[in-house]
Amino acid sequence: MTSATIPGLDTAPTKHQGLLAWVQEVAELTQPDRVVFADGSDEEYERLCAHLVEAGTFQKLNPEKQPNSYLALSDPSDVARVESRTFICTEREIDAGPTNNWMDPAEMRGIMTDLYRGSMRGRTLYVVPFCMGPLDAEDPKLGVEITDSEYVVVSMRTMTRMGRAALDKLGDDGFFVKALHSIGAPLEPGQKDVPWPCNDTKYITHFPETREIWSFGSGYGGNALLGKKCYSLRIASAMAHDEGWLAEHMLILKLISPENKAYFIAAAFPSACGKTNLAMLQPTIEGWRAETVGDDIAWMRFGKDGRLYATNPEFGFFGVAPGTNWSSNPNAMKTIAAGNTVFTNVAKTDDGDVWWEGLEGDPQHLIDWKGNDWTPESGEKAAHPNSRYCTPISQCPTLAPEWDDPQGVPISAILFGGRRKTTVPLITEARDWQHGVFIGATLGSEQTAAAEGKVGTVRRDPMAMLPFLGYNVGDYFAHWINVGKNADESKLPKVFFVNWFRRGDDGRFLWPGFGENSRVLKWAVERIEHKADGKSTPIGIVPTAADLDLEGLDVDPADVDEALAVKPEEWRAELPLIEEWFEFVGEKLPTGLKDEFDALKERLG
């Protein structure tokens, strides 16, 4: 089939020659039945959802329980990001660095071009223009995803500013990131489709130097919604390195004091460390309030006033469902309850509602994520551990009015945090920016699921970016240091290291966490205002229990002391682990971080 015979190619709603040429090239390669430019309208969304219901991909949920919401159950082989099939293809291997899978770009293009050949036969090729961050930003970052998945089109409408407005912003010659996606499941004439088409062969490939993403074989989440981690972190981190800004795996929170002063905080935590819960915090201390700017990604650059400003480039939440409930995260539950949600791989109740592990209620019968009958005796989880809700951010009851500000919000503090049973205190303040970079660069978190390796072993996850770096980790650390060097030191955010997960000898959590974490954040903002004390320790400045506002908190004071304790012998045991990590980073490790390591060693004696 030539381009002349592919319906929809000749009626494109754009004069952008670069875009048109690319769409034609992809259509000739992948051989779809038709080409459709997504416009992002309500009518299109409803039409595609109805099509997905008809195809068996979506089940419409009970509108009284979940208004205008749907459930999708994926193929059991296609349930999560696949780090082993994720590649960074730079011209030189060293530019991808030791934390990434690398292949020569020409070789990868050859392999994937063969896979794409005819891969959309029997399907529709959708052209999905989108903008990361506000459309009226000074330097809007645009992308176009080509996909053969309706699930992707409807999800991209929730997760990004997608459709006609983004296409108009592109104009006739604007730059955009090319994001090509195919599930790799062509249909022969008369062949019956399956509810969740995908391919056993999977590649999620990034070409940072040409700002391109090629994904094949997966219809799921971050592998297929290419604005998510692929663009907003892997490609954007490379763009940020070249252009002098930061693209980070961070929530953005607005904390408001009783005096009505607002502080914006960015925080990087690895998965399963409570990022979304903190982003939607409900403070437990009198007079303090919190609002949400973002729960996953922060793009940060310096404003004209010399302060660091952050933007959430996303338009929705793509949250992990299990563990989310009315006590751990009431604001997430209210956001979901407003409707317009696509759930993936959660369980379904007999009355057409959804359920997952950790949710209130004690169902006696469900249809599980594999589509099978489930009872409490089944002996396996009803919802997949990585099951998701995809919901518009505009429905969040605590959404900060500044969330859509094209200038972003000025950041007062950056938090790094992981899940550590021992060693790391509840909160530590870095001595200065470079020391803060050292803290982020050595961030470790205990594995939480047996599948990821031995439970309890500490995996280094620098700035919580290990799976998301678009270039060499050593160059990334150097970039962070340079960002600080090129700034007015007095205007840089303070950096803190937090650990909500420290345990006592008997294995219980020493700190209650969740809304009580507002007490820890209060100390951080009081440090910014020079109103709170802390004691200097070998690892940084740590509060005593007396420095924290513990009024009305029902916790044993000895537990708080233990949560804040700095034990030199535990830190001395940490040193060889940090050294091993730095050796892995290799020759590109900045001298500044070696200096910080030597200074820590010396302070520990």
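Every residue gets a Cβ built from N, Cα and C, even glycine.
If you check Swiss-Prot, you get these features:
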type	residues	note
MUTAGEN	ASP75 to Ala	Significantly reduced carboxykinase activity. The affinity for Mn(2+), OAA and PEP decreases 9-, 2- and 3-fold compared to the wild-type, respectively
MUTAGEN	ASP75 to Gln	Significantly reduced carboxykinase activity. The affinity for PEP and OAA decreases 9- and 2-fold compared to the wild-type, respectively
MUTAGEN	ASP75 to Asn	Significantly reduced carboxykinase activity. The affinity for Mn(2+), OAA and PEP decreases 3.5-, 2.8- and 3-fold compared to the wild-type, respectively
MUTAGEN	ASP75 to Ser	Significantly reduced carboxykinase activity. The affinity for Mn(2+), OAA and PEP decreases 3-, 2- and 3-fold compared to the wild-type, respectively
BINDING	ARG81, TYR220, GLY221, GLY222, SER271, ASN386, SER387, ARG388	substrate binding site
BINDING	LYS229, HIS249, ASP296	Mn(2+) binding site
BINDING	ALA272, CYS273, GLY274, LYS275, THR276, ASN277, ARG388, ARG419, PHE514, GLY515, GLU516, ASN517	GTP binding site
ACT_SITE	CYS273	active site
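Locations of recorded Swiss-Prot features on the structure.
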{"residue": "ARG81", "record": "substrate binding site", "Cβ contacts under 8 Å, 6 or more apart": "ILE204, GLY221, GLY222, ASN223, LYS229, PRO467"}
{"residue": "TYR220", "record": "substrate binding site", "Cβ contacts under 8 Å, 6 or more apart": "SER74, ASP78, VAL79, ALA80, CYS198, THR344"}
{"residue": "CYS273", "record": "active site", "Cβ contacts under 8 Å, 6 or more apart": "GLY417, GLY418, ARG419, SER445, TRP500, PHE501"}
{"residue": "THR276", "record": "GTP binding site", "Cβ contacts under 8 Å, 6 or more apart": "LEU251, ASP295, ASP296, PHE317, GLY319, VAL320, THR324, ASN329, ALA332"}
{"residue": "ASN386", "record": "substrate binding site", "Cβ contacts under 8 Å, 6 or more apart": "VAL79, ALA80, GLY221, VAL320, ASN345"}
{"residue": "SER387", "record": "substrate binding site", "Cβ contacts under 8 Å, 6 or more apart": "VAL320, ALA321, PRO322, PHE343, THR344, ASN345, VAL346, TRP356, TRP369"}
{"residue": "GLU516", "record": "GTP binding site", "Cβ contacts under 8 Å, 6 or more apart": "THR284, LEU553"}
Express in Å, rounded to the nearest integer, the largest CA to CA distance found among the GTP-binding residues ALA272, CYS273, GLY274, LYS275, THR276, ASN277, ARG388, ARG419, PHE514, GLY515, GLU516, ASN517 named in the record. 26
Residues other than ARG81, TYR220, GLY221, GLY222, SER271, ASN386, SER387, ARG388 within 8 Å, Cβ to Cβ centroid, of the substrate site? VAL79, ALA80, PHE318, VAL320, THR344
Going by DSSP, is THR276 (GTP binding site) sitting in a helix, a strand, or coil? helix
Give the helix, strand or coil assignment DSSP yields for GLU516 (GTP binding site). helix
Pick out which of the binding-site residues LYS229, HIS249, ARG388 has the most other Cβ atoms within 10 Å of its own Cβ. ARG388
Given the recorded positions ASP75, HIS249, SER271, ARG388, find the one whose Cα is closest in space to the Cα of PHE514 (GTP binding site). SER271
What span in Å does the substrate site cover, taken as the longest CA to CA distance among ARG81, TYR220, GLY221, GLY222, SER271, ASN386, SER387, ARG388? 17
Give the sequence-ordered list of residues that share a chain with GLY274 (GTP binding site), lie 6 or more positions from it, and have CB atoms under 8 Å from its CB. TRP500, GLY513, PHE514
Report the nearest neighbour of ASP75 (mutagenesis position) in space among the binding-site residues HIS249, SER271, ALA272, ARG388, comparing Cα positions. ARG388
Within the same chain, and leaving aside LYS229, HIS249, ASP296, name every residue whose CB is within 8 angstroms of the centroid of the CB atoms belonging to the recorded Mn(2+) site, in sequence order. LYS228, SER232, LEU233, ILE297, PHE468
In whole Å, how far does the CA atom of ALA272 (GTP binding site) lie from that of ARG388 (substrate binding site)? 13
Does DSSP give ARG388 (substrate binding site) helix, strand or coil? strand
Just counting, how many other CB atoms are there within 10 A of the CB of SER271 (substrate binding site)? 17
Binding-site residues considered: GLY221, GLY222; fewest surrounding Cβ atoms within 10 Å belongs to GLY221
Between HIS249 (Mn(2+) binding site) and ARG388 (substrate binding site), what is the CA-CA distance rounded to a whole number of Å? 18
In terms of DSSP three-state secondary structure, what is the assignment for GLY222 (substrate binding site)? helix
Identify, among the recorded positions ASP75, ASP296, the residue whose Cβ has the fewest other Cβ atoms within 10 Å in this structure. ASP75
